[in-house]
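Taken verbatim from Swiss-Prot:
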- His331: active site (ACT_SITE)
- Gly57 to Glu: In mvp1-1; defects in endoplasmic reticulum (ER) protein export and organizational defects in the ER (MUTAGEN)
- Gly59 to Ser: Restored lipase activity, but no effect on ER morphology (MUTAGEN)
- Pro80 to Leu: Defects in endoplasmic reticulum (ER) protein export and organizational defects in the ER (MUTAGEN)
- Gly341 to Arg: In nuc; formation of large perinuclear aggregates accumulating GLL23 (MUTAGEN)
Amino acid sequence: MLLIPSFTANSNEPPPSKLSLSDLSMAILKSHFFLLFPLLLLHFHTVSFAQTLFVFGDGLYDAGNKQFLSQNRVDASFPPYGVTVGQATGRWSDGSIVPDYLAKFMGIPKISPILLTTADFSHGANFAIADATVLGSPPETMTLSQQVKKFSENKNKWTNQTRSEAIYLIYIGSDDYLSYAKSNPSPSDTQKQAFVDQVITTIKAEIKVVYGSGGRKFAFQNLAPLGCLPAVKQASGNVQECVKLPSEMAALHNKKLLQLLVELSRELNGFQYSFYDFFSSIQNRVIKSKTYTFETGNAACCGTGSINGSNCSAKNVCAKPEEYIFFDGKHLTQEANLQVGHLMWGADPEVIGPNNIRELMVLPLDITVILAGIQEAMAAMRPRQSNIESLYDIKKMESEMDNHWLYQVDKAISFMI
């Protein structure tokens, strides 16, 4: 069963809303309804609800892979991790993580870690693992390339159609930039850009590998303001302010990542995506914690030091994790993960675009073919197309797309199904 969650009270992000067409878009759609409707009906047979979720990333999405790969003690396999749900499961939180909630909203079971060989993978697999990076070869983890390779090795567990209809959820890069900032405290603008380009180029290559295996629907959660993580602030010695360089690197990454997704949507036939502004969501909650139901956005629930930025253990955990954004120095509480899950699932374009995941999962696989035909037939009548060149100006991007009538047809299709 498909679940439609409600939003957490007091959130400034808009809740899911029904389709709102601009006057111009509505006029065009009405006047050309008889031209468009047969085309839409002709292709409705390709529409189906995604029932499979593949997850790639780092500790924010790790459902337990670290405990199967590491030769050392994995903290997430022991209390106080899992304290809110009664047991530690290898998740770096007091309870559920974002992929768990998205699976729930999709109406499927939680997605198991791929290294749990006895698991049921009929609805997908989770390849994410703590400490994962895009670049390099860190020990006891899997880089993005290694995660994608593991997916390729196991892809025959799923049919071609299943892989093409699935959602591919990705969050990775934090550890790359945290390591870079630690090793390069004063890089030039050119050096910063060069490193970001390396990361983005690798992500592009791995997206294309997944695309080559049938992947079409990609959901990206952009990077958090890394300098605001309790672990990073505490290590800097100034716990009252976010550290500039890690957050700056994350913002540069997010800009380039959005540009990449726009580029791929033009280059790869059938490529569809969601881009969630996680950076702003966390930044807003750190600055205005109480607005989002949290008591503090500065300190972690579990750990040692002035803001609990390190060494989370059962001896130093808070009584009410739900009052905190961060459970440990780098990872979110279940409550924060729930809010993020809601936003990714059903928020408006100011938060996630051009589709939220609820819309992405029902988009026809050949929607680009439909829209391309309509676009060609009515090119002279449409408003200007959006020209997304500024990477991290999501509100500008979505404002322009909201005036693009083809974008409205896209939305109309998903809501008519």
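Backbone N, Cα and C define each Cβ position, glycine as well.
Per Cα geometry, His331 is the residue among the recorded positions Pro80, His331, Gly341 nearest to Gly57 (mutagenesis position).
Of the recorded residues, Pro80 (mutagenesis position) and His331 (active site) place their C-alpha atoms 13 Å from one another.
Of all the mutagenesis positions listed here (Gly57, Pro80), it is Pro80 whose C-beta has the fewest other C-beta atoms within 10 angstroms.
Counting in whole angstrom, the residue listed as 'active site' lies 15 from Gly341 (mutagenesis position) by their C-alpha atoms. Spacing of Gly59 (mutagenesis position) relative to Gly341 (mutagenesis position) is 16 Å (Cα to Cα, whole number). Of all Cβ atoms in the protein chains displayed, 24 besides its own lie within 10 Å of the Cβ of Gly59 (mutagenesis position). Taken residue by residue with DSSP, Gly57 (mutagenesis position) is part of a strand. There are 22 other Cβ atoms within 10 Å of the Cβ belonging to Gly341 (mutagenesis position).
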